[in-house]
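A.B. asks: I am attaching a structure below and will ask some questions about it afterwards.
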Amino acid sequence: MAEDLSAATSYTEDDFYCPVCQEVLKTPVRTTACQHVFCRKCFLTAMRESGAHCPLCRGNVTRRERACPERALDLENIMRKFSGSCRCCAKQIKFYRMRHHYKSCKKYQDEYGVSSIIPNFQISQDSVGNSNRSETSTSDNTETYQENTSSSGHPTFKCPLCQESNFTRQRLLDHCNSNHLFQIVPVTCPICVSLPWGDPSQITRNFVSHLNQRHQFDYGEFVNLQLDEETQYQTAVEESFQVNI
């Protein structure tokens, strides 16, 4: 399939995955200067939290782009025509239907155990394996995320595979890849649980694989954990009215 895709287009399967959420693109948008592509929601969230720079290469992003990024319509059309393999069950799925497939793919849910989208405080149609979260639970998780922090300001976690503690996200990732790469034991992800949308009852079958797929970046760099999604959305809309078109 990948060979057919490359032969017919200039794209590879990697081009259909967002560098922020590490999932198949949803409503892809493209930066003008560096031509990098992101999910629209991921891009707007990154702009809100990180300023006027591309989330991938730190290239310049215009003020207009920050509010109204350009849709990557060419990529959307390609995603409707070509299929790729589900990363868990290997079933061939049209790229634009991949996220929908994840919602019913048992192997995907057993492997990753959490929502197939970038952080979402209110469960949406793209969520996988999460139950509805109450306001109280969200608040408690946010406080936990803030309290368990290192001197550098980054949250710290305990490894669920050996109980060694005080790891930042990156150190936990490195530790597990070095010491537990082939250890497949059902556990709860401490990073997911600490986040406002985390579900403490959600079990991840392959924790190290989950870390490598889900936690390659610190969510706090892209999302304001003090604000719910609706507040962030409204703020982005208000700011868009101030942009000179």
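Using N, Cα and C of the backbone, Cβ positions are placed for all residues, glycine too.
Model, not experiment: these values are computed from the prediction.
Not my notes, these are from Swiss-Prot:
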- Cys86, Cys89, His101, Cys105: Zn(2+) binding site (BINDING)
- 225-243: domain 'UIM' (DOMAIN)
- Cys18 to Ala: Catalytic inactive mutant that abolishes ability to promote DNA resection and homologous recombination; when associated with A-54 (MUTAGEN)
- Cys54 to Ala: Catalytic inactive mutant that abolishes ability to promote DNA resection and homologous recombination; when associated with A-18 (MUTAGEN)
A.B. asks: Cys54, Cys89: which of these recorded positions has the highest Cβ count within 10 Å of its own Cβ?
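C.D. replies: Highest number of other Cβ atoms within 10 Å: Cys54.
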A.B. asks: At a 10 Å cut-off from the C-beta of Cys18 (mutagenesis position), count the other C-beta atoms across all protein chains.
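C.D. replies: 23, counting other Cβ atoms within 10 Å of Cys18 (mutagenesis position).
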A.B. asks: Where's the emptiest Cβ shell within 10 Å among the binding-site residues Cys86, Cys105?
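C.D. replies: Candidates: the binding-site residues Cys86, Cys105. Fewest Cβ atoms within 10 Å: Cys86.
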A.B. asks: Just to verify a number: CA distance, Cys105 (Zn(2+) binding site) to Cys54 (mutagenesis position), in angstrom, no decimals.
C.D. replies: 33
A.B. asks: Whole-number Å only: compute the distance from the Cα of Cys18 (mutagenesis position) to the Cα of Cys86 (Zn(2+) binding site).
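C.D. replies: If we compare the Cα positions of Cys18 (mutagenesis position) and Cys86 (Zn(2+) binding site), the gap is 15 Å.
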A.B. asks: Inside 10 Å of the Cβ of His101 (Zn(2+) binding site), count up the other Cβ atoms and send me the figure.
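C.D. replies: 18, counting other Cβ atoms within 10 Å of His101 (Zn(2+) binding site).
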A.B. asks: What does the structure give for the C-alpha distance between His101 (Zn(2+) binding site) and Cys54 (mutagenesis position)? Integer Å is fine.
C.D. replies: 29
A.B. asks: With an 8 Å cut-off on Cβ distance to the Cys86, Cys89, His101, Cys105 Cβ center, who else from the chain surrounds the Zn(2+) site?
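C.D. replies: Residues close to the Zn(2+) site, other than Cys86, Cys89, His101, Cys105: Arg87, Cys88, Ala90, Lys91, Ile93, Met98, Tyr102, Ser104, Lys107, Tyr108.
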A.B. asks: Cα distance, Cys54 (mutagenesis position) to Cys89 (Zn(2+) binding site), nearest Å?
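C.D. replies: Answer for this pair: 33 Å between alpha carbons.
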A.B. asks: What average pLDDT does the predicted model assign to the domain 'UIM' (225-243)?
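C.D. replies: Computed over the domain 'UIM' (225-243), the mean pLDDT is 57 on the 0 to 100 scale.
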A.B. asks: Quick one: Cα separation, Cys86 (Zn(2+) binding site) versus Cys54 (mutagenesis position), in Å?
C.D. replies: 28
A.B. asks: For Cys54 (mutagenesis position), name the DSSP secondary structure in the helix/strand/coil scheme.
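C.D. replies: SS state of Cys54 (mutagenesis position) = coil.
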